[in-house]
Amino acid sequence: MALVSRRSTRSESTSITKEEHTGEGSLTKLFFRWLVTLEGDQDINDGKGYISLPNVSNYIFFLGGRFRTVKGAKPLWLGVLLAIVCPMVLFSIFEAHKLWHTQNGYKVLVIFFYYFWVITLASFIRTATSDPGVLPRNIHLSQLRNNYQIPQEYYNLITLPTHSSISKDITIKYCPSCRIWRPPRSSHCSTCNVCVMVHDHHCIWVNNCIGKRNYRFFLIFLLGAILSSVILLTNCAIHIARESGGPRDCPVAILLLCYAGLTLWYPAILFTYHIFMAGNQQTTREFLKGIGSKKNPVFHRVVKEENIYNKGSFLKNMGHLMLEPRGPSFVSARKPHEAGDWRFMDLSPAHSFEKIQKI
């Protein structure tokens, strides 16, 4: 009798779920889930990726998977967004009109400011909300022993053959969290809870990883921020110099001048560092591993080493970075997937060999 009652309860709950998905309430629910997807739905085995990806990652999706961010992290990216938008608003209200109607042809500087500002904002959004190169989960599943024990050989590094005996060895490693053999230069991000191709670092300012598919947008964002600050500084300096009443009559110009001068340096230092790294085909993780330090690599003495990925010249390396295809999105948030797709399944955590031995 208990078994029959359980079956009837399950059938009733299933029918209720089907009714919910076919009623008017389901349309509202689906709309809000499309608008903001905070948690994945365990009851839905198929559908778009943005519905299932939150089950196996720390991502939050917006507008049907078109934008993403990481939950649980400090919202520093909101401060960066305000730092981009607020100067443009103040410049548009108090400065643009006066510079536009001068006799000496300062319209070009106004146009340049808005042009580089748009590039800065667009590249920031692209860097912060796009797929950095997330690798699919549960591709290389081993036959787990008792108590979900991973075989010991899965904790070994595999060295790949290279065409050069001078450069360092290329190794691949098994990720017990994502359960895949990671490709070279890939790494697991504990903040996002995903493995990322050509993982450079997790940037707290954009709340996203910087990897193969968004590194170029990150560089464009830094360059756009630098040029926008320089042009804003120039425009405000011209306004102050041309003001007949002195600096007291243009307080907003002085405010923007100080702001542009202060916000120029950090992006400039960061951009210089990453240009050197990209020009040598080296990631931040590889650089930190080479110097054996976890400190801020921007202020560390540069140590140039042999690199199998180096194309031989700065221009070739930069061209390879900026012009090569970004590669496919292996775990697309907008494409549908079928029921039983293991890439979107949150499997029981496997224990390490060492942990089992202690037990």
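Note that Cβ sites are derived from N, Cα and C of the backbone, with glycine treated the same way.
In sequence order, Leu157, Ile158, Trp181, Arg182 are the residues near Lys173 (mutagenesis position), counting only same-chain partners six or more apart with C-beta under 8 A. The annotation that Swiss-Prot gives for the mutagenesis experiment Lys173 to Glu reads: In ERF2-1; loss of function.
DSSP states for the domain 'DHHC' (173-223), grouped as helix (H, G, I), strand (E, B) and coil, give 9 helix, 16 strand, 26 coil. For 173-223, the entry in Swiss-Prot reads domain 'DHHC'.
According to Swiss-Prot, the experimentally introduced change Arg182 to Gln is described as follows: In ERF2-7; loss of function. For Arg182 (mutagenesis position), the number of other Cβ atoms no farther than 10 Å from its own Cβ, over all displayed protein chains, is 20.
Under its mutagenesis annotations, Swiss-Prot gives Cys189 to Ser the following note: Abolishes palmitoyltransferase activity and interaction with SHR5. Its own atom aside, the Cβ of Cys189 (mutagenesis position) has 20 Cβ atoms within 10 angstroms in the protein chains shown.
Under its mutagenesis entries, Swiss-Prot includes Asp200 to Ala with the note: Loss of function. Long-range neighbours of Asp200 (mutagenesis position) (same chain, six or more residues apart, CB within less than 8 Å of its CB): Cys209, Ile210, Gly211, Tyr215, Met277, Thr283, Thr284, Arg285.
In Swiss-Prot, a published mutagenesis experiment is listed as His201 to Ala, annotated Abolishes palmitoyltransferase activity. Residues near His201 (mutagenesis position) in space but far in sequence (CB under 8 A, at least 6 apart, same chain), listed by position: Cys209, Ile210, Thr283, Thr284, Arg285.
Quoted from Swiss-Prot for the published mutagenesis Cys203 to Ser: Abolishes palmitoyltransferase activity.
A C-beta separation below 8 Å, combined with a sequence spacing of at least six in one chain, links Cys203 (mutagenesis position) to Thr127, Cys209, Ile210, Phe218. Residues annotated as active site, S-palmitoyl cysteine intermediate in Swiss-Prot: Cys203.
One mutagenesis experiment catalogued in Swiss-Prot, Phe218 to Ser, is accompanied by this note: In ERF2-2; loss of function.
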